[in-house]
Structures are given as structure tokens and as C-alpha cells.
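**Q** Quick paste of what Swiss-Prot says about this protein:
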DOMAIN    197-392  domain 'Peptidase M12B'
VARIANT   ASP271 to Asn  In Okinawa habu
BINDING   HIS333, HIS337, HIS343  Zn(2+) binding site
ACT_SITE  GLU334  active site
DOMAIN    400-478  domain 'Disintegrin'
Amino acid sequence: MIEVLLVTICLAVFPYPGSSIILESGNVDDYEVVYPQKLTALPKGAVQPKYEDAMQYEFKVNGEPVVLHLEKNKGLFSEDYSETHYSPDGREITTYPSVEDHCYYHGRIQNDADSTASISACDGLKGYFKLQGETYLIEPLELSDSEAHAVFKYENVEKEDEAPKMCGVTQNWESDESIKKASQLYLTPEQQRFPQRYIELAIVVDHGMYTKYSSNFKKIRKRVHQMVNNINEMYRPLNIAITLSLLDVWSEKDLITMQAVAPTTARLFGDWRETVLLKQKDHDHAQLLTDINFTGNTIGWAYMGGMCNAKNSVGIVKDHSSNVFMVAVTMTHEIGHNLGMEHDDKDKCKCEACIMSAVISDKPSKLFSDCSKDYYQTFLTNSKPQCIINAPLRTDTVSTPVSGNEFLEAGEECDCGSPSNPCCDAATCKLRPGAQCADGLCCDQCRFKKKRTICRRARGDNPDDRCTGQSADCPRNS
């Protein structure tokens, strides 16, 4: 039997329309101050770990209460995850820190089928969530009241400079005829069910970035972990699991000659990866995080279709923003090039601001366009990259079912947690006899609402969202 433990903090919200604040993510216009309320479901008699496998938080956004359901990203680190830095005399110092009880989560908003979330819960809640089609960021406020957080839209983060930020890859659509043709193909839903693939990622931090963060290894580690958690979430729709295998920080000096021309630095980094890094530890792909200013406002570069090649399975990314999410999007973009994805063409790809846009947009870029999916499918078919087929060593990337965590896991039909729920049997996580559903905007008294019942009122010019009569979810109408 499951007992639900409610840990109530304090729920409040204070909007600050038109005001500005300096946060870790940068200067922010228009934000709300919220005090999240934590709701935790634990088995009776269970010892609460420092960071639970599943958590729930309630707070308000634009005056409306939302419930954020989080589940620990157990596939974030490989089983043999390692960290390397260097002594003053150049010796490698490698450790294998315990990462079992880490603080990085993925999740969703209750009753919003299209929602996603990528959150660090290390010191308060920090990350992003998608709610009703809008991307919001959340992070703790440095106030005497430690529970205060700021919630704000992505586009309300002020630009750190006005110069456009570009990917340095300049190959065009005509550069590969097979890929060009792939962009014109129609993929059936069956074809778009991508096979499960795994990328064991190595991240290398250059000396300039190490110095930028005051030679604070812990601060860099935290930033990188947040970044990879975000990248992992963005690749989930493609059925790609990104696992951090190693973090190598050039704490004493750069181990290659850093150049302002991005492709030159990428070539040197690829040579170093092939001759040095791969001999230290096996991995599938390496990214170099740097503080160098590349020519042409370039913030990233990667080899096209280089995944699994010893020299070319690399990318380089400038740490161009204090906002971790923005740098994570750039790294996601460069990994996409290594997976065969070209830049989105504005005339051929129907996506206003997708991940593979050549220029960073003011609007959130956390989705792959249909063109990108076609490119990736073609890369899998033509190049058959072998290194990303095998799963990492970790065997517990699928969590043990935890009743009451609001995630439908293996073997569960419903997930309520409370024995008093009339629709769901908390002991078995199965629907009770006669019940069609237990939760959702189109579920009422354990039954699906009638077809055409309004489940979400229109916003702007969009039509009302209506139930299908066959599901508890409220689908978004176009």
C-alpha cells in the first residue's frame, strides 16, 4: 500500500510585469516570483533519498496553477562516468565520482500532453518547461527566502550583444544529392518511429572556459551536467539517448593550439581525440566547450555526418551565453550535423525556429524540423553508424515503477498513488473495473468525455481544443 507524503512548502506568486532583474541566466524582463509547493509520493516506510526518483511541484504561471511532474534522468551518466583534470606538471588526474543520487530530471506539466521539462533540482529548481506551447525558464532567486524562484519566458532574456550568432557549417542542400532527395520524401508514421540509438558523449572544456569560471571545477561540472540533461531531453523525440561518459577539463593549459577559425580548431580537436582521448576512454562523440571568439560570429561547428568516425565525430561550441539552455541548444545543433542534419532552409522546412536553424532565434529552438528528421533517417540508412547502436554500460536507465509519480511506466495503466482514487487501483496501478481513465482533461468520473467536448479554450486565433471521445488526453487542434 502506498501512502502519499505531502511536503508543503508555501505557495505564492508575485508577478513583476515590466520589471527587470539580473539572474544567473542573464538580464530578464517580465518575470514572476513563485514559491513552489512540493508534493512527494513515497512508499510506506521508505527512506527518502537526497534526490527522489520522482517529484511533483505546484506553482502558478500567469495566475494559473500548474503541477510539474519530474522523474530522475537515470540515463544521464554512463556507469563508468569519469572526470579528468591536470596537475601543474601535466599529469592526468582522473576520478570516478558517484552519480547515482544526482539531481537532474525530465518531466511534464499535468494535463498538458505536449509539455516537456528539463530541470536541475540541485539547489532549487533550474531549467525549462514547455506549457501550452510556450517555453518558460525557472531558476532560484538569491533572496533571504531560499524558496523564491523566478519564472520567465525564453524570449524575455535580454540579448548579451546584438551580433547575430551563427553556426559555421556552410554546406548547402545541394552538397549531398541523397540528402537533398531525402528532404523531399514523405515519411509514414511507421517510418518516423526511429530505432533506439545511444550516444556516449565526451565533453572537453578548454583552458579559457576554465578560467572564465574562476578555475572552479565544481561550477563547470554543474553547468555541463545541466547542459547534457537539456540535450538529452531535446533528442528524446528522435529516440536518441545522450549519455555523458566523461568530462575532461584542461585546467592547466590548452592541449591543442586554439584557433579563431572554427573549422581549423575542429580539425585539431579531432586529431587530438583520435590520438589521445579515444585511447584514454571509449566514447562515441566528443564536444569541445570553449571561450574563444571565433571569426564571423561563429558559435559552433561540426563535421557533417561524422558520427562514429575517430577523427570527425567531434564538434566545437563557444560558451556564448550565461543561459545554459541557449548553449545546450547550440550543442544539440552541432551534434545534429554529426548525425547528417543540414541547416533548415526557410523555404523548404516549415519551422519558424527549429534546432537546425543556421542563426540563433529570439524564439525557443528546442524542436527538430521534419527536414532534420528526414536527414537523420537518411544518415541512418546510408551511413549505418555502428557506434551508436550499443547501449551504454548502465543497466538501470529505465526506472523501477514508482506509484504516484504521475508517469505511466512499464506495466502501469494509471498512476494515482492514492488508495481512495475511484478510477485507479493504487496497489496494482491498473484501472478499476469499468473505468476508462483516471486522469486527464478529457476524463470525467473515470470515463472519457464525449467527442467534441471543449477541453481547452482557445488562445489567440487558434480554435478550441476538443476531446476525441476515445482518450483522456486533450489534443491540440491546429
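Even glycines carry a Cβ here, placed using N, Cα and C.
Buried or exposed, and what's around them? Tell me for each listed feature.
**A** The Cβ of ASP271 (variant position) has 14 other Cβ atoms within 10 Å, all protein chains considered. Under the DSSP three-state reduction, ASP271 (variant position) is assigned to helix.
All protein chains included, HIS343 (Zn(2+) binding site) registers 23 other Cβ atoms within 10 Å of its own Cβ.
Annotation note: GLU334 (active site) sits in a helical segment as assigned by DSSP.
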**Q** Just checking, which of HIS333, HIS337 (binding-site residues) has the fewest C-beta atoms within 10 Å of its C-beta?
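**A** Counting other Cβ atoms within 10 Å of each of the binding-site residues HIS333, HIS337 gives the minimum at HIS337.
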**Q** Relative to the Cβ position of GLU334 (active site), how many further Cβ atoms are located within 10 Å?
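**A** Its Cβ shell of radius 10 Å holds 25 other Cβ atoms.
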**Q** In the same chain, outside HIS333, HIS337, HIS343, whose C-beta lies within 8 angstroms of the Cβ mean position for the Zn(2+) site?
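**A** Once HIS333, HIS337, HIS343 are set aside, the remaining close residues are CYS167, VAL169, GLY300, ALA302, GLU334, GLY336, MET341, GLU342, ILE355, MET356, ALA358.
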**Q** Just to confirm my parser: what is the rounded mean pLDDT across the domain 'Peptidase M12B' (197-392)?
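**A** In the predicted model, the domain 'Peptidase M12B' (197-392) has a mean pLDDT of 93.
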